[in-house]
Amino acid sequence: MTSNERILQPFTLPNGTELKNRLLMAPMTTCTGYFDGTVTSELVEYYRARAGSIGTIIVECCFIDDYGLAFPGAIGIDNDEKIAGLAKIAEAIKAQGSKAILQIYHGGRMVDPQLIGGRQPVAPSAIAAPREGAAMPRALSGEEVEGMIAKFGDGVRRAILAGFDGVEIHGANTYLIQQFYSPNSNQRDDEWGGSRDNRARFPLAVLDITHKMARQYADDAFIIGYRFSPEEMEVPGIRFDDTMYLLEKLAARGVDYLHFSVGATLRPSIVDTSDPTPLIEKYCAMRSETLAQVPVMGVGGVVNVADAELGLDHGYDLIAVGRACIAYPDWAARIAAGEELELFIDSTQREALHIPEPLWRFSLVEAMIRDMSMGDAKFKPGMFVETVQDDANELVINVSLENDHIADIELAASPVQTVEFTTSFEEIRERILTANTPHVDAISGATSQSEAVKKAVAKAMLKSSKALAAEEGGNDAAPKSYDVVVVGSGGAGLAAAIQAHDEGASVLIVEKMPTIGGNTIKASAGMNAAETRFQRVKGIQDSKELFYQETLKGGHNKNNPQLLRRFVENAPQAIEWLADRGIMLNDITTTGGMSIDRTHRPRDGSAVGGYLISGLVRNITKRGIDVLLDTSVEEILMSGDEVSGVRLVNDEKEVIEVQTKSIVVATGGFSANSAMVVKYRPDLDGFVTTNHKGATGSGIALLERIGAGTVDMGEIQIHPTVEQQTSYLISESIRGGGAILVNQQGNRFFNEMETRDKVSAAIIALPEHYAYIVFDEHVRAKNKAADEYIAKGFVTSASSPRELAEKLGMDYHAFLATLECYNGAVEKQHDEQFGRTTALRAPINEGPFHAIRIAPGVHHTMGGVTINTDGEVLNVDQQPIRGAYAAGEVVGGIHGGNRIGGNAVADIIIFGTLAGHQAAKRARG
């Protein structure tokens, strides 16, 4: 029998159930459930598409208790109402001829409090996971441990009633069952902890109740599997002999298979790194005759027949397949037919492959996505040597190109290279090669280096394309032509480009900076919109009229009423526009000046800017929209009173003319142009700015030269919470999450949720001219941005208010009195001191306690060029300049005398898509 035949032959489990082959789809979290853990139709179709040729599908982990979900969008089996939805998954899989097994789990101390309504996670002991930002769990009482076992039993019963052929007990990945067995997380002194036998009681009890439910509600064919992580890195922690001890006990009680949870089938020890022996070989050598009767399953890195064959040869009986089943729904049929597969996903095929939007954005899936739109791109094959600069070093990059793809990227030897440097280079190299485009996300912690490498690849591609054109007899000096030219690659520019492309226009994006993202990438709070479906799901009652009135009030009634009305009316559609393109802003908070939770942000509560730009860039790449970086627009060319083209200059000092019928200027404001700021606001001389260095007002000057009018140029906003050493903006969502502001004496001094101008003025009026944002662990847990501030060293933390006050040099008694007074206001939902009416969410009483020193900085310029409600640029006589459109901070009039936090992101998407629509409409006739 050949190896291929071995893989595809039926396999009988110890309980007599026959699997049609040895191949299983591994359980992989998709984050595609509804907010309440119920099943979506998209998830049903995802599993239906992957059933059939593969013998068995293990459905992603289901939480058995509403304290147990470890992921946003997780699906649950914690109540009987979930049975109907799960039954749809089971039926979809079984109808195609595959077995359906459901994995059940509880996250324990790995649960983020924000996923369970801000409640404290539970665990065997009150010991936080050894990772940055981990929440402190509450230890389960003895009675609660018994109750938790019963909940696992109820989960098994529901899985049976939903029609599943079996369950897999998730005893791996540091979740609750593993936590009970680990001496790191279980330091109890009762019958559930202490000795290895006591620590094994919980996983064995879960197996026992699973058998009990199977006997009561299922037949003998019901499959019971157990997944385990063979080792832990922590000290103390689970070692391989501990694992073998537990597995022997599980086998003695009866289990139909055991499932290694490792990243690669032949992974060696992560504890004894000097020993290269694969753990599966150790397992086979150490197991008893009883354990040898239990089939063992391997997972990790299986793409082709040879990979599965290697696993069988080393001792696995069954092979679970992960990413390959995502990339190829019919994976088993393909390898049965002898296909050799490459692990990539065509960026245009998400819908065809039935990959849910949340799963599409997972890093492991994103790494497989390849931009197939470059099929039309043609290069002159060869190696191009590019010299670029990151923040600290000059880098020499060798870029090898073939006719239609990027073949390789090499970093020339340099004495400045470190292990960290070369590691991050390899990561960005892999992203670019996999995506076949330089427009990929930078590596976290290595942004400057990543952008330099991306720039080198982009320059090489441009040179190669020009060389090929010259070789084929093309005239490189001849003007290029696009329907729409977008100037600026922040959120407004990218949104305009995507919209114009989707309406049939050919589009060029021109960006003067070396990187995509503009100032949007620094946005933190979120995106305001009223009457959205995400508000309705959360039961938030809101109205567009209230949004309009609060924005008008916040802008001191200086807003252009027509533009503001268009802004408010189009905001919900803008949220949906993003969602339709895979950018989900479905977590909701509030910002200063708003009385309702309407600030939409990413599901995990992280800063909106990077998430938004990453999603928009994926859409740009997917569509094959041309982008020129390090290129400035020197002049907008006119033919009579109409736009006819642009004159560009790149970083090689080449002058390029591009013909176009429509131009969208989305270059941002002028906060980084200190001379321009001081011209209109002399009182702001010396203030730092939160903006990136490209925010110089160049687009305003460009449009003024063709006759554009301007408005509100003296309306410049300072943001109250800026870290002064780095000019880093501290998100308004921290205050919106329940933080307070205190002065150096430890006292509150103003309503933290007032508009930015008023809060800034109050801080400036303090003798010290700075303040502290103070918050506790509850606020930190619900705001992912806070973890970033901690990592950057902005945060002073302490275990108690007294310790925090001492570290900040403030009077402890005054600080404690401040906290007591504020916590009383939260309890009464009434702030007698300063009239705060919003974001009185929870008392500040959960340690550790945190503080960030802040002061105001120049943040937003409300003034800019004049436009009408169609995004057309108006001249000094308020007449449209034909073919000229503008969006984002380059525009004046929308925000009046003060911009509300969360309105800028709404502005760029609303007016960016509007400008893109109108520009394409004009260009296409």
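Each residue, glycine too, has its Cβ placed from N, Cα and C.
Taken from Swiss-Prot, the feature active site, proton donor covers Arg756. Taking a C-beta cut-off of under 8 Å and a sequence gap of six or more, Arg756 (active site, proton donor) has these contacts in its own chain: Gly592, Gly593, Gln717, Ile718, His719, Pro720, Glu732, His859, Asn898, Arg899, Ile900, Gly901.
Residues annotated as FAD binding site in Swiss-Prot, with similarity to another entry given as evidence: Ala492, Glu511, Asn519, Thr520, Ala525, Gly526, Val633, His860, Glu889, Ala904, Val905. In three-state terms derived from DSSP, Ala492 (FAD binding site) belongs to a helical segment. Around Ala492 (FAD binding site), the C-beta neighbours below 8 angstroms that are at least 6 residues distant in the chain are Thr520, Ala666, Ala887, Gly888, Glu889, Val890, Asp907, Ile908, Ile909, Phe911, Gly912, Ala915.
Annotation source Swiss-Prot lists succinate binding site at Ala525, His719, Ser731, Glu732, His859, Arg899, Gly902, citing similarity to another entry. Cβ neighbour count for Arg899 (succinate binding site) (all protein chains, 10 Å cutoff from its Cβ): 27.
Of all Cβ atoms in the protein chains displayed, 29 besides its own lie within 10 Å of the Cβ of Gly902 (succinate binding site). Among the features that Swiss-Prot reports, fumarate binding site is placed at Ala525, Ser731, Glu732, His859, Arg899, Gly902.
Listed in Swiss-Prot as a mutagenesis experiment, Gly445 to Ala is described as follows: 50% decrease in covalent flavinylation.
In the three-state DSSP assignment, the secondary structure recorded for Ala446 (mutagenesis position) is coil. In Swiss-Prot, the entry for mutagenesis Ala446 to Val states: 50% decrease in covalent flavinylation. The structure shown retains the original residue.
The Cβ of Thr447 (mutagenesis position) has no same-chain neighbour under 8 Å that is 6 or more residues away in sequence. Experimental mutagenesis at this site is recorded by Swiss-Prot as Thr447 to Ala, annotated: Abolishes covalent flavinylation and anaerobic NADH:fumarate oxidoreductase activity.
According to Swiss-Prot, the mutagenesis experiment Thr447 to Ser carries the annotation: 50% decrease in covalent flavinylation. Shows 40% of wild-type FRD activity.
Among the recorded positions listed here, namely Ala446, Asn519, Ala525, Val633, Ala525 has its C-alpha nearest to that of Gly902 (succinate binding site). Just so you know, of the recorded positions Ala446, Ala525, Val633, Val905, the Cβ with the fewest other Cβ atoms around it within 10 Å is the one at Ala446. Apart from the site residues Ala525, His719, Ser731, Glu732, His859, Arg899, Gly902, the chain places the Cβ of Ala523, Ser524, Thr591, Gly592, Leu729, Arg756, Gly901, Ala904 no farther than 8 Å from the centroid of the site's Cβ atoms, the recorded succinate location. Secondary structure at Glu732 (succinate binding site), as computed by DSSP, is helix.
On the backbone, the CA of Val905 (FAD binding site) and the CA of Ser731 (succinate binding site) stand 13 Å apart.
Look at Gly902 (succinate binding site): DSSP puts it in coil. When the alpha carbons of Ser731 (succinate binding site) and Val633 (FAD binding site) are compared, the span between them is 32 angstrom. Long-range neighbours of Asn519 (FAD binding site) (same chain, six or more residues apart, CB within less than 8 Å of its CB): Gly490, Gly668, Gly669, Asn691, His692, Gly694, Ala695, Glu889. For the binding-site residues His719, His859, the greatest number of Cβ atoms within 10 Å around a candidate Cβ is found at His859. With respect to Cβ neighbours within 10 Å, the binding-site residues Glu732, Glu889 differ, and Glu732 shows the lowest count.
A gap of 29 Å separates the Cα atoms of Val633 (FAD binding site) and Ala446 (mutagenesis position).
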